[in-house]
Structures are given as structure tokens and as C-alpha cells.
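Features of the protein shown, as given by Swiss-Prot:
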MUTAGEN   CYS583 to Ser  In ASI1-21HA; when associated with S-585; abolishes function
MUTAGEN   CYS585 to Ser  In ASI1-21HA; when associated with S-583; abolishes function
Amino acid sequence: MNSSTSSENVFINSFSYLNQTSQAVISGNSTFANVINFPYRLGLSFIGAVNLQYEQTVKSEEIPPTLRSVFDTIGFFFSPYAIFCFVIAIVLNRFVVFYAVLNNGSRRTLPLWLSNVFHVSAVVVLAMVSLGPLTLGKDFKILGDPAFAQEKFLLNIFYAFAYSYCVETIFTIMRNSSPLEGTDYSLFELSIQFYTMTNNNTKFLDSPDYIIDCSMAILSRILIHLVEIFRLRNYRLLFSTIMNLCHICYLGIRVKQGGWKSLPFSVKFRHFPKLFSVSIICLSLLIFKLSCLIRWDPFGKSRNSCELLQFYPLSRNWKKYLNYTGEEDFSAMATKFALLLCSGTELMEKGIRREFPAINIPDNVNEKFFISGYLNELSKPYKENTSISFPKKNSSILKQRFFLMFPKSIIWIMKKLVGQVFFGFRDNKDEDIPDNDPSKMLKITKTNSLNNSAGHKEDIELELLNTSDDEYSEDYEPSEVESLGDSDEENLEEDSLIFNETRDALLDLFSSEDNEVHTDYNWIMSTSRILQQKLLSDKTLTRASILDTKLSEVDETFGTESDFDLSCAVCKVNERNTVLWPCRCFAICEDCRISLGLRGFSTCVCCRSKVHGYCKVHPVSDSK
């Protein structure tokens, strides 16, 4: 019995995760406590068995490479690099959000000395930790310091990088600016690289590529702080280009000596996009220069032989296409430039200079990009292209036109001056014409036909009302009441003869220069209305009755014109509310416009001209 008990104790001690008697949720030996504590102890035993199995598997050398990579990936998320990177990202993100809410768009200026102190402190910290990768493996006394041991200096470099990111982000956000960041050496990439180097026990002395890579990362952060201290943010791209070109030259020499496979995986993964972009740019420039060299004609009239090449517009305006400010990193600009060079192949059609479209957006859409002008709504009224292509400023055509037009301009100016002097001495005052009865009679007989306008309507009223009570027209027939008041017939005949002679003299006086009296057909047409009313009416004609008749006709004419038909010219049902451009026809409704557009109509239904677009209007009728 004792032997069996001792063997059980040895078995439990060899597997410590089985002994969970000390762990309990409810203390005591009651049935309720055992029911609760048994699943809890069973779960703890299972977790202990899994942990023991994991430790033994990691220590064994027979583990497959794929399974080891899975273990390394899981272990990275619990490493100090990943945890610190996650905490820094959350803190900076919350700071940016809360500061944007509290700031409320107002610009705040921080003291320069405060930001300079923190930037200088970041530079000092980065310089101190950079002594590790630069002097590692050398027999220097500084390596005796425990802070520069291989197990600790990678973590110190990572902490220095995190401090540099915090200083740059916080102080640039407080100045309402954008922080300067490096695309090659982000905090997350450095955490993965440092964890891999620590987990694999990589020696810096055996891998100088890691030393150069860490040195480039530190120099990029120091460069950011220096341009912030000296206020040279616009020159950051220049300094970054010089530094990266030197590093690319080193990588080229390194690949030439040991091959591409000799580089560590993290170095190849980080710098391959930059190297690929630089290769595309160099290859494009080389092909462009060779094309220019082939087209170059030393004896030709044209000085520039590359204008017909597809790359020529970009070579002249590449700064506008890239739209850089100088604050960008070299890797980001190289990638952007390479993408710009490669995106042109998607826009090219049969190689006819369609690689790079115009930068300015046109006012109207090209006709081949929409089905019909009835479907192209214009936000502004259509403007016809009335631009004239003038010759250049120093062209020979302009000089010839100037010399030809100069004498004509002088002659025109002289004529103008002589005319002003000549007409300046003339008396242009109008002579007053006596307001007598025969002249008024002549004026009435020479009036034009009645026009359908409101102004002419008022003129008719004034003309008929201001006429004197005496009537001298030949077709006037006095009433019987008026004839009784006359003296006798002989006096009337004498007066009429005198009046006729006076009228004939006035007509001769106001006739044309050739003394030929022309027949006034307007006067005949005006008297036809009086004759017609005389034949249709038995009453005596008076001036008031004629005036009432003419005014009623004018009112009827205005009434008919004001009632304009606003129904659609196509369906005759809906109200028209669409203006077509550029013909300006206001003829159709919205439903008919959509129907005509979907059917592919491109001409106006009224004038048959080309339709480029339409505008919606809201007509207001008198009935409303």
C-alpha cells in the first residue's frame, strides 16, 4: 500500500501540472465545493500540459521550419518590441484626435526654445544609441559598458526611435503641421527586425548589412530633427536623396561582390521597392535620351527634336506632375515618379501621344464620352469657343502686319481730326417749327401704321387727343347739326379754296429734293379703316369713336401675344422646362429630353443644330 502511494507521488511530482490540489475556487471538502473546484483544477492541468509541451517542442531540434515560423510569429506579439509599438501607436493616435477636438481649428504657436530642446534631446539620444552598431566588434572601451551589450542595445535603439517619433509627432501637431516620417524605417518594421535578430541570436560582427541598415535608420531620424531645428523642412528631400543614393551605391557594390542572395531577408524586403523604382526611372531616362540622340539633326531648322516623343511632356513638366513640396522622403518620391511613368501605358491608344493627358480639366466633356447632348447637364450656360489664335509676340507675320497697318492708322486718325474740326463750326441747332394747324394735319397724314407695342399705344392716344378741334381732312363730313351753324355756302367754298392752296404749297415745301410728290400709301391705308367704319356704321364718325376702336384692337393684340404656349413641342402634354445649348431652344420637357437622349438623338428638335448640353429652367406663366 505504501509502495503504491509512493509511486503515485513520484508520478505527480514528475508532471507538476497534474497536482492542482492547492488551487480552489471554494475552500472546503463539501460536495458543493468539489463540484465547483473539479472543472477549475482540470482546466489548470490542461493549460499546464500545453505549456510544458510547447517548451519541450521549442527546445527540440526536430521541429519543422514551418512550425517554428508559426511559433516565432506568435511569440512576436508577446515580445517587448510589439507591445511597446502597440502602446506608442495608441498614445499618438489618441493625442492627435483629442488635440484636434480641443484645438477647434485655432492656430497655436509654441515657443521655439521648447521645441528645439526636445528635438536636440532626441538627436542626442539617437547619437548615443548609434555608437552601438557603429562600434560593435571593435576593441573600444565603450563596449565594456553593459548598456552596449548585444542583448540590450537593440532594445535601447528601439526605445530611442519611439522617443523620436513621439517628439516629432507631438510638436508638429501642436504647430498645426504634418509630421515628417520615413517610409523605409517605420516603427513596426524595426520591431519585427529587432525581434528576429534577438530570437535568432544574430551577431552584428558577422552581418555588417544589419549595421549599415540600423545606421541608415538612425541617420534618417537625425535628419528629420535637424531640419526641424534649423527650419529647413523644404530641403529634407534633397538631404534624403543624397543619403539614399550613397546607400544604393553601397548595396550595388555589395550585390556585385556577394550576389543578391547574400543580403539578409529584412534588407531585401525593405529596400526592394526603392531599388525597383530607381531602376524604372533610370531606364526610362536612358531610353528617352537615346531617342533624342537618334532624332537629333545638327543641320535641321528645329532646335528641339524630341517634341514628338511621348515622354517629352513629362520631361518638361515633371515637377508639376509630382506636385512635391520638398518635405517628402526619397523613397516615397521615387515610388511616385515610377508609378507616374508606368501609368501612361494604360492611357495610351495606338501610340498617338495619349500617354499623359492635359492637367487642366476642360469646361465641357468630349463628345465621344457621352451618348447624347440631351444627357449632358451643364452647370453654367454654354459658352461658344470664340478664342482666336494670335501669332507669337516676336513672329515675322506680326511685324509685317504692323508695318502695313501703321500708315492706315495714321490716315484714319487724320481724317478723324479733320472731321471733328470741320463739324465743330457747323450750327446743328434745330429750328423751331411753328405749331399751326396745317402742319399738324400734315403730320397726321404721314403717320405710319399701327404697331403692336405699348409705347406706340401711348403715342396713338397722345396724337389723337392733342389734335385740335378743327378738322381739315377732305373726307370729313360734318353732321347736320354742325351744318346748321355755318354762315353760308359761298363763304365755306372760299375758305376751302384758300385751304387747298395753302395745303398744296405746304406739300410742295415739305416734298423731296427733286420736287416730285410721292404717293403716301401709309396715309391711304390709315384712311381705309375710317372708310370701312363709315360703310359698316350708320352713325356719324367722330374722333372719339375712332380712338376707342383703335385702342380695343391694340388691347386684343397684346392679349393674344401674352398667352404664350408653354407646352412641350414633342409631346404637347407636359410643360417645357429645358433649354438646349448652344442653340438656346426652349422647346421640350424633362420626359422627352430623357427619351431623346436614351435614343441617341444629337440634334435639336426645332432647329436641327448640334446639341452639346442642356439646362433646366422653371417657367412662370401668368395663370399661376
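Yeah, the Cβs are placed from backbone N, Cα and C, and that goes for glycine too.
Long-range C-beta contacts of CYS585 (mutagenesis position), restricted to its own chain and to partners at least six residues apart, with a cutoff below 8 Å, comprise VAL579, CYS604, VAL605, CYS606, CYS607. With a 10 A radius on its CB, CYS583 (mutagenesis position) counts 17 other CB atoms from all the protein chains.
For the recorded site, CYS585 (mutagenesis position), the DSSP three-state label reads coil.
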